[in-house]
Amino acid sequence: MTAAHGYTQQKDNYAKRLRRVEGQVRGIARMIEEDKYCIDVLTQISAVTSALRSVALNLLDEHLSHCVTRAVAEGGPGADGKLAEASAAIARLVRS
């Protein structure tokens, strides 16, 4: 049996937020098709970017407090792997 991910209790909330983002992205595509004003399109892109960043940061927080904490408590090579994995995820988020 595999262990539950840290976000499992919030899965419905994340799915709802991501469906909202999906709708926003479709709206942006429609704006482009309809030749909407550039700044209006950019404003919507900024909103989507912020929404995705919020989801990513919440997922990262749950990963750190659940998956990484559990691996560190258990010790061994799994802990080092989880720490390296978290560090790489943070680096990707900072670069984006």
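Positions of Cβ are set from backbone N, Cα and C atoms, glycine also.
Unsubstituted: the structure retains its original residues.
Record features, source Swiss-Prot:
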type: BINDING; residues: Cys38, His63, Cys67; note: Cu cation binding site
type: MUTAGEN; residues: Cys38 to Ala; note: Unresponsive to copper
Compute the C-alpha separation of Cys67 (Cu cation binding site) from Cys38 (mutagenesis position), stating it in Å without decimals.
42
Ranked by the number of other Cβ atoms within 10 Å of their own Cβ, which of the recorded positions Cys38, Cys67 ranks first?
Cys67
Including all protein chains shown, what's the count of other C-beta atoms within 10 A of the C-beta of His63 (Cu cation binding site)?
18
